[in-house]
Amino acid sequence: MYHSLSETRHPLQPEEQEVGIDPLSSYSNKSGGDSNKNGRRTSSTLDSEGTFNSYRKEWEELFVNNNYLATIRQKGINGQLRSSRFRSICWKLFLCVLPQDKSQWISRIEELRAWYSNIKEIHITNPRKVVGQQDLMINNPLSQDEGSLWNKFFQDKELRSMIEQDVKRTFPEMQFFQQENVRKILTDVLFCYARENEQLLYKQGMHELLAPIVFVLHCDHQAFLHASESAQPSEEMKTVLNPEYLEHDAYAVFSQLMETAEPWFSTFEHDGQKGKETLMTPIPFARPQDLGPTIAIVTKVNQIQDHLLKKHDIELYMHLNRLEIAPQIYGLRWVRLLFGREFPLQDLLVVWDALFADGLSLGLVDYIFVAMLLYIRDALISSNYQTCLGLLMHYPFIGDVHSLILKALFLRDPKRNPRPVTYQFHPNLDYYKARGADLMNKSRTNAKGAPLNINKVSNSLINFGRKLISPAMAPGSAGGPVPGGNSSSSSSVVIPTRTSAEAPSHHLQQQQQQQRLMKSESMPVQLNKGLSSKNISSSPSVESLPGGREFTGSPPSSATKKDSFFSNISRSRSHSKTMGRKESEEELEAQISFLQGQLNDLDAMCKYCAKVMDTHLVNIQDVILQENLEKEDQILVSLAGLKQIKDILKGSLRFNQSQLEAEENEQITIADNHYCSSGQGQGRGQGQSVQMSGAIKQASSETPGCTDRGNSDDFILISKDDDGSSARGSFSGQAQPLRTLRSTSGKSQAPVCSPLVFSDPLMGPASASSSNPSSSPDDDSSKDSGFTIVSPLDI
């Protein structure tokens, strides 16, 4: 025990007594302690008052204005209710539990709470309390009468046990839902709803819709209790946020939510569809999901994938169809639980804020469904069946769930909602591949039922082989049938006829065959699938028997017969060797699919850029033609180069890798005798020139010497065809080489030698004398040709 220097203690004095303490110091400490306590009280009072002030301020911001409902709806869609202390009230307003008129809130709340109290009193009964007032011939524990309270009590007990079984599994990672009072609230609310809706009763998954509602109500009640410690809240707050009526308020919100979600839990078919099915024959080549019962939830998820997903991402839609992943596999849980298992609870509440704020019909569910698929689309497209199933059944974590809501809003109405920032998903596909494999293994084990003993299977296969081979052997014996026996007796005679030296070797061989069978995993599968009929026949041919066509009358030994049977089984061992090869092929196919998706994106981008460039180039071209500019010709030449780029992006003009190399080593050569040496002017005076200025607007003049402007700055396109074909006048698609020549009206079109000639470095000197026909991207031609440009200002 530590003592300060101011204290003195007698060795024989007990530790409980304290002596030698200065009374002044104790007084000062006491007075200082009192002052500290007063300071703490003052600070705590200020903190509590500040808490209530902020609480009341938030109440006024949300509910004290004329258009408060639109305000809280916008906050719910924008994700601004995440930290709100009045989220439960907002949900009640979104789901029409509370009226928009605030003056009716108290009366409406009291009415709903009295309604639930009456329901609970009717359905949750104890027959022991009312047994004295009823006929004991009917109301006894052994009575099976429908009007018996005891019979009803046992039926209710069975229903409650089923509900409690699901309630115990509700959010097991959260301590709040493991409390007994919370579990009792969940059970009572679900039981009362089931008894009030006998046509639907209780369906698995309803507890996961009720649990977030109870959690939000509890959080708001705790915030109310904390804020009301320092100040007196209003009567409106006291009534709406009374913690004693948490169960009553939860039932009111849950029952209103189920008004919309009830068809998703119903297993009844549509009445209108039943009449159609009696008249319609099954659809040929229909998918399995289209041939099932027309349940509302199945119709909904099929419509989401077949219409919405197909509209927004046809590639992902085709990939899921190719893998035969029906939307019912994952979509039923997504829609029924309102994505309750796909997000953490705090993110789930943000999603529900947007769903409820959007409207009571929950129309945003369909687009959140599609947005979730688009979020992981790259991972899905590049994955096989197992990995896709793992991704869909165990949805990956999303860092910003609000971006998913914005994506859904954009998909529904892109005109009113801006395009959200692309939020990419970088998955660990190995994890989801393992999860998908686990799901497949679980489904297989559930379908198989009890596991089989491999020893029993091997023994049964051995006996099965004996029965198959032995009856076919007896009729072929040389000595005819055995006297006094049939085929079955002959098999019994053949088996024991072994020498003493033959028995141990056969026993060892039999053990080896059993071990080989145990290692062969595919044999039972082949037998189940009916593939064994290819290898095993009930009436084997002569070639399949030992010895082939040289079969003699002496029957073979038992070991030889078993070898003929197990030789077919041993072939299945090669099946396991090909599994690794198939896995590598699947991974390669996944990579090819992913690269194909990227190529499609690049192709779409190039086409879009070409389309936009074409539009802007035409506009620039029209403006230039209307203005008289000094360097108009240079601008037009630059436009022609841009149009070549546009045609390359569009795909109508072929792009060669040599062009990149030529650009790196680009050199401009000048030849004074270019036109004379190239021979381009020989025999091409007629029908081979097109005016550039006329070709920009239209092919109005095909006469070689005619020009629209008639000056020395006109551009003339000389075609390199030998057949004298007329030039095409659409400048918007012009991609063939250009030549600028000086032309005068009324004169021959013989080319004029220029002192300044630019030779194309891409084509080389041989391009001038080439006779290859020119290409036009409008004709989808992809041939390349050289060109020479002469500036009209330098001529």
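Cβ from N, Cα, C; glycine included.
The annotation domain 'Rab-GAP TBC' is assigned in Swiss-Prot to 81-359.
Experimental mutagenesis at this site is recorded by Swiss-Prot as Trp59 to Ala, annotated: Disrupts interaction with VPS29. DSSP classifies Trp59 (mutagenesis position) as helix under the three-state reduction. Contacts of Trp59 (mutagenesis position) defined by a Cβ separation under 8 A and a same-chain sequence distance of 6+ are given as Phe86, Met237, in order along the sequence.
Other Cβ atoms within 10 Å of the Cβ of Arg169 (mutagenesis position) number 10 in total over all chains. Annotation of the mutagenesis experiment Arg169 to Ala in Swiss-Prot: Abolishes retromer displacement from endosome membrane; no effect on interaction with VPS29; when associated with A-204.
According to Swiss-Prot, the mutagenesis experiment Gln204 to Ala carries the annotation: Abolishes retromer displacement from endosome membrane; no effect on interaction with VPS29; when associated with A-169. Other C-beta atoms found within 10 angstroms of the C-beta of Gln204 (mutagenesis position) number 12, with every protein chain shown included. DSSP gives Gln204 (mutagenesis position) a coil state; it is part of no helix or strand.
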May I ask for the distance between Gln204 (mutagenesis position) and Arg169 (mutagenesis position), taken between their Cα atoms and rounded to an integer number of Å?
11
